[in-house]
Structure formats: structure tokens, C-alpha cells
Amino acid sequence: MDSLLGCGVSAAAREPVPRYLTSQPRVSEVAMQSAPLEQPAKRPRCDGSPRTPPSTPPATANLSADDDFQNTDLRTWEPEDVCSFLENRGFREKKVLDIFRDNKIAGSFLPFLDEDRLEDLGVSSLEERKKMIECIQQLSQSRIDLMKVFNDPIHGHIEFHPLLIRIIDTPQFQRLRYIKQLGGGYYVFPGASHNRFEHSLGVGYLAGCLVRALAEKQPELQISERDILCVQIAGLCHDLGHGPFSHMFDGRFIPRARPEKKWKHEQGSIEMFEHLVNSNELKLVMKNYGLVPEEDITFIKEQIMGPPITPVKDSLWPYKGRPATKSFLYEIVSNKRNGIDVDKWDYFARDCHHLGIQNNFDYKRFIKFARICEVEYKVKEDKTYIRKVKHICSREKEVGNLYDMFHTRNCLHRRAYQHKISNLIDIMITDAFLKADPYVEITGTAGKKFRISTAIDDMEAFTKLTDNIFLEVLHSTDPQLSEAQSILRNIECRNLYKYLGETQPKREKIRKEEYERLPQEVAKAKPEKAPDVELKAEDFIVDVINVDYGMEDKNPIDRVHFYCKSNSKQAVRINKEQVSQLLPEKFAEQLIRVYCKKKDGKSLDAAGKHFVQWCALRDFTKPQDGDIIAPLITPLKWNNKTSSCLQEVSKVKTCLKF
């Protein structure tokens with residue numbers, strides 16, 4: 001049976017099927033859609049009110065009117081709700097109703113029933129079976145009308161539950177249409193025009209694909225429709241907190257504008273999600289679709305951000321939204337354990353598509369072989385106590401493909417995400433925003449004014465902050481913004497800071513606390529025969545980039561568990577040596593790129609020599625790339641340093657301390 005349900009078939013056919021229903025073919029989509037379809041009205045945007053009003057709570061036992069049954073989401077129906085529906089349609093014979101009760105046929109299984117299956121279950125009357133199938137088909141058709149379809153260039157036609165549509169049709173979510181996925185990368189890769197909006201749709205969809213496949217393969221996990229909805233919502237909303245130009249905002253701008261603020265976009269995402277729910281009054285809508293807001297909002301936020309700082313009292317399980325028996329649900333959207341999650345799957349496929357780069361990872365194959373296994377851990381405080389945790393595992397033969405996945409991630413970082421000019425443009429936009437920050441006003445809650453850097457403190461203000469701020473500053477008539485405008489005009493005219501070259505530390509990596517003083521080091525590393533040009537620290541930009549497999553210097557596969565065909569319940573680990581001798585020895589490295597803000601030939605010649613001298617003093621690798629310094633590399637002897645050179649390093653570091 002195909003385990004990739006939800007990745008190309010109708011939403012009604014994505015539900016787990018009981019064993020007694022798997023021997024016969026499913027009802028075709030054609031049969032399910034045989035009833036005449038009315039042309040649906042256009043879905044409204046941003047007003048928070050979809051065409052179909054939210055249903056009453058999924059417990060339908062108290063419902064009697066036809067319209068009430070038509071408008072409820074049958075995926076939330078329990079067996080008793082199915083019996084209530086059948087009674088309402090005239091099937092009042094206890095024997096027939098008991099068939100549905102005894103076999104625990106929930107609403108999600110109704111689309112898979114046909115005459116043969118009903119006969120196998122014990123519905124003997126042909127007339128009764130035909131009448132029952134007709135009722136179920138009408139019900140299935142109404143459910144299809146509730147779902148909305150998006151034509152996505154990556155995943156094809158993807159369907160979303162009405163609750164997800166309510167979330168999508170809010171100003172807070174629509175804001176993602178105006179935030180570039182790759183920030184300044186669009187100025188280097190002309191195809192990289194995609195935004196956080198479509199990526200978020202893709203992650204929400206893939207989250208549903210994976211969790212439904214697990215629910216079908218392993219019904220004993222008791223994954224409910226409520227769980228599935230929450231996982232999809234987390235996927236949909238995981239990037240709500242991104243600022244202008246995506247990672248540029250929380251990775252470069254905020255650390256420089258507010259160095260005391262340890263803020264990341266994940267924090268912004270959970271705050272924006274709360275604002276989205278409250279300002280659009282979605283808690284009642286969530287209840288109407290079977291969610292429990294008090295628990296499920298916490299669960300959704302935990303999937304995005306990770307466990308709370310303060311764990312649950314007297315418990316080894318750090319989460320509050322779901323118990324430890326459903327620990328695997330936290331590994332779908334943002335996998336803190338090993339980094340294998342649907343967020344990566346979508347941006348691999350989507351970014352490669354728009355960048356014109358080949359994507360070699362097939363997420364559908366991973367879903368095909370994914371299953372949940374229980375892993376035992378010994379608790380450090382008490383070696384005798386063993387904690388059992390359920391993890392998403394893959395077949396042992398897939399280990400090579402997972403190494404390829406992380407290699408793909410590394411390649412994307414090298415070729416696109418950390419492209420030397422993409423990063424440079426992000427740096428220049430950051431410089432412009434820092435110049436503009438004191439003079440830009442954004443109206444927030446109760447009319448309070450915020451700056452670009454303080455909008456993260458108020459979600460109403462942050463909702464208004466998108467990539468559009470670039471054009472607002474560029475075209476402003478405020479003379480106070482002239483410096484910022486000059487930088488932005490230089491970006492548009494391709495008059496960029498000059499790239500000098502790239503190097504790497506041979507031994508210890510540069511620590512974060514050292515980053516700020518690196519330009520001073522370069523400025524002070526003046527060679528003996530340097531041109532008579534004075535260069536200051538502010539003339540240099542030193543960009544330190546850490547490239548890894550997603551877990552700093554650790555091998556992420558060491559934290560992945562596998563199962564074998566002979567025993568699908570036992571989780572095992574696979575060492576790197578068991579896979580291949582050609583796999584990397586190190587899983588992280590540091591790149592150091594240096595740029596110069598001055599652009600005249602004399603200054604650039606001097607800056608190049610400063611950079612080469614600095615690399616020699618710090619015992620970094622010979623600089624590569626930068627045309628300006630290429631002729632200067634050969635004469636220097638990196639491996640035979642004199643004591644005076646080492647003394648110079650000490651002098652430079654000593655000066656910088658004061």
C-alpha cells in the first residue's frame with residue numbers, strides 16, 4: 001500500500017485505512033466527485049472570513065439538520081458521530097449501526113467504503129448498501145468543497161483544511177508575500193524571486209504528508225486529526241517571524257542595531273502566531289474544528305521554537321503540548337534532534353528550482369521508509385532508569401541518502417546562501433537600515449511609534465515591516481535618510497563594496513566575541529612596503545561564515561536512528577565507518593571574507609596588502625579569489641614564519657585589547 005498518501009492524491013484519500021479495508025481498491029476520486037459541482041465563490045483575502053463558515057464542534061451527535069452534517073469536517077468524526085449521521089439518513093437498524101461501532105469506522109474511513117466492503121462488513125441488503133454509498137458520496141463531495149486547492153510549482157495541486165485557510169487569509173500571514181526567501185540573493189540569482197509565503201505553504205503541506213503517512217502505517221500511534229492539524233499549522237506558521245530580507249534581519253541587522261537583544265526569527269514566529277490568533281479571533285474557530293486552544297496553541301508554538309525554558313515540573317519530558325508518547329510529532333516541522341525535517345525538504349526543492357541548481361534529495365522516498373521506533377536512553381542522574389522515547393526512523397539502506405541530504409544543504413550554502421556577493425548585498429542593506437533606523441517610524445499598537453529595530457517588540461508594528469521598507473527609504477523625501485539612500489542606490493547601480501578575498505583558520509575557529517575587533521586587526525596589519533594610504537577599521541568588513549551540516553561540528557547522522565527490514569521495531573545507529581570511507585572527516589569549517597568600502601585603485605591596492613599581511617600574521621590559509629591580491633600570494637612564506645612575524649601578531653592583539 002502506498003505510504004505517500006497526501007502527496008498527490010485527493011485530501012479525502014489521505015486518511016489511514018483499517019486493515020479490513022485494505023484488500024479492496026479504494027473508491028476513485030471520480031466516484032467521489034460524481035455529484036454535480038457548483039462553481040465555488042472566489043476565496044476572500046485577508047478579511048478572516050472564508051466562504052464556508054466554520055462548522056459546529058465535531059461531535060455531531062446533537063446535530064440533526066442536513067446542512068449541519070454537510071458543513072462539518074468528516075475527518076473529525078468518531079464512530080458514534082458516523083452512527084448519528086447514518087441514523088439521520090434513515091439507517092436506524094441496530095445491527096447495521098453496531099457494524100460501524102464494532103469495527104470503529106470513523107469519519108475519515110467513509111470515503112474508502114464501497115459496496116463490496118460494506119457486504120464484507122455484514123450489510124447484507126443490496127438496496128441498503130447502494131443507499132448508504134450514495135449518502136457517503138454526497139458527504140464526501142461536501143467535504144471536497146470545504147477544502148481549498150493551491151497550484152504550487154514544486155508540489156503540484158495541494159489541498160488545505162478550512163482552518164488552515166482561515167490562518168492563511170490573515171494580514172499576518174499574507175505579510176509573508178512581501179519577504180524574499182533568499183534576501184539579497186535575488187540580486188545575484190535572477191530566479192530567486194520567491195517569498196516566504198509559498199515556502200510556508202509548502203512546509204504546511206509536507207508536514208501533513210509525513211504525519212498522515214505515519215498515521216496510516218502505524219495506527220497504534222493513535223495520531224488524531226487534531227494532531228495532524230496542529231502539525232500542519234506549525235509548518236504553515238514556522239516563518240511568521242521573519243523580518244525584511246529574511247535571515248539578513250535577525251542574522252545581521254538586529255545583532256548590530258540591538259546587540260543586547262538575543263532575538264531570533266523563531267521567537268518572532270511564536271509571538272506573531274499569538275497575535276494572528278488573537279487579532280483574528282481564531283480560538284473559537286479552532287474549537288469548532290476540534291482543537292483545544294489551551295493545549296494546542298502551546299503545542300504549535302513548541303514545534304516552532306522548541307521546548308520551554310522551564311520544563312514541566314518533576315518531569316523528564318520538557319514539552320507541555322503533547323505527552324512523551326507522541327514525542328515524534330516534534331521532529332516533523334523543526335527537528336532539533338538531527339535536523340531532518342519538512343522545512344528543509346521544501347526549501348531544498350523550492351530554492352533549487354528558483355536558483356537553477358539540481359536538487360538530489362527525494363523527500364518522497366524518505367516518507368516511504370519513515371516509521372516510528374522506540375529508543376531507550378539511560379538517564380544521566382540515575383543510570384538504572386531507562387527513558388523510552390519514540391523517534392522518526394528510516395531504513396538502514398537510506399543512510400547514504402541522508403548523508404547526501406546534508407551534503408545538498410552544504411552545497412546550497414556554499415553556492416547560494418553564502419555567496420560572496422549575496423552576503424555583501426545583505427551587509428550593504430544592513431548598513432543602509434542602520435543609517436535609516438533613527439528616522440523611520442512604524443505605527444504599532446494604540447498608535448505608538450516604532451523604529452525598524454524596535455518593531456519586533458510590537459507585533460502590530462512588525463506586521464507592517466516587510467521588504468517594502470527598502471523602497472520606502474530609497475524613495476523618501478526626508479533629507480535625514482540621504483546616507484541610507486546613497487547605499488541603497490549603490491546596490492541598485494551595482495556600485496558595491498569591493499571583495500578582497502577569502503581565507504580560513506588553520507587551527508582554532510574565531511570566536512563570536514572576536515568578530516567585532518577583526519576589522520581593527522586588518523587595518524593594523526600594515527605591510528612594510530604598503531602604499532602611502534591610511535586605512536581605518538571602518539574601511540574594512542570582515543564577514544565570518546560558519547558552514548556545517550546543521551549541527552556545528554557534529555555529524556547529524558550520529559543522532560539518526562534506523563531500523564532493519566528483518567526487525568522494523570528495533571532502532572539502531574549506524575557509524576560513519578560502516579557507510580563509506582569517502583565521507584567527510586570534519587562536519588564544519590569557517591570561512592573569512594574581507595571587503596573594502598573604499599573603491600579607488602590606490603586604496604584597494606593597499607587594502608589587498610593589508611588583508612594578505614593579516615592572513616600571514618594570523619596563520620590563516622593563503623587568500624583565494626579576490627583578483628586584487630592574487631599577485632601578492634606567491635612571495636609570502638606561510639609555513640616558515642619568523643619570530644618577528646609572530647611577535648607582530650602578539651602586538652596587534654595586545655593593542656586591540658585596549
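For all residues, glycine too, the Cβ spot is worked out from N, Cα and C.
Residues as originally present; substitutions not included.
Since this is a predicted model, take the numbers as computed values, not measurements.
F109 (mutagenesis position) is surrounded by 23 other CB atoms, counting those within 10 A of its CB over all protein chains shown. Among the sequence features in Swiss-Prot, the mutagenesis site F109 to L is noted as follows: In LCH mutant; abolishes formation of the tetramer and deoxynucleoside triphosphate (dNTPase) activity; when associated with C-112 and H-143.
When secondary structure is read from DSSP and collapsed to three states, F112 (mutagenesis position) falls in the helix class. A 10 Å cutoff on Cβ-Cβ distances gives F112 (mutagenesis position) a total of 22 other Cβ atoms nearby, all chains included. For the mutagenesis result F112 to C, the note given in Swiss-Prot is In LCH mutant; abolishes formation of the tetramer and deoxynucleoside triphosphate (dNTPase) activity; when associated with L-109 and H-143.
Quoted from Swiss-Prot, the note on mutagenesis experiment R143 to H is: In LCH mutant; abolishes formation of the tetramer and deoxynucleoside triphosphate (dNTPase) activity; when associated with L-109 and C-112.
The dGTP 2 binding site annotation in Swiss-Prot covers N151, V188, R365, R395, K397, N401, H419, K420, K565. For R365 (dGTP 2 binding site), the count of additional Cβ atoms within 10 Å of its Cβ stands at 14 [all protein chains shown]. Under DSSP, R365 (dGTP 2 binding site) is assigned to a helix (H, G or I) in the three-state scheme.
What Swiss-Prot records for L182, D239, H247, H265, E266, Y347, D351, Y417 is dGTP 1 binding site, and it gives experimental evidence as the kind of evidence. Counting only residues at least six positions away in the same chain, the Cβ atoms of F189, A192, H194, S246, D351, H354, L355, A416, Y417, S422 sit under 8 Å from the Cβ of L182 (dGTP 1 binding site).
The feature Mn(2+) binding site is assigned by Swiss-Prot to H199, H238, D239, D343. DSSP assigns H199 (Mn(2+) binding site) to a helix. Counted within 10 Å of its Cβ, the other Cβ atoms near H199 (Mn(2+) binding site) come to 24, all protein chains included.
Taken from Swiss-Prot, the feature active site covers H265. Counting every protein chain shown, the Cβ of H265 (dGTP 1 binding site) has 22 other Cβ atoms within 10 Å.
Here Swiss-Prot describes T634 to E as a published mutagenesis experiment; the accompanying note says: Mimicks phosphorylation state, reduced ability to restrict LINE-1 retrotransposon activity.
According to Swiss-Prot, the mutagenesis experiment T634 to A or V carries the annotation: Increased ability to restrict LINE-1 retrotransposon activity.
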Here the binding-site residues are N151, H265, H419, K565, and the Cα closest to that of D343 (Mn(2+) binding site) is found at H265
Counting only residues outside H199, H238, D239, D343 in the same chain, those with C-beta within 8 angstroms of the Mn(2+) site's C-beta centroid are R196, S200, V203, G235, D346, Y347
Of the binding-site residues H199, D239, E266, the one whose Cα sits nearest to the Cα of R365 (dGTP 2 binding site) is H199
Cβ contacts within 10 Å for D351 (dGTP 1 binding site), all chains included, total 23
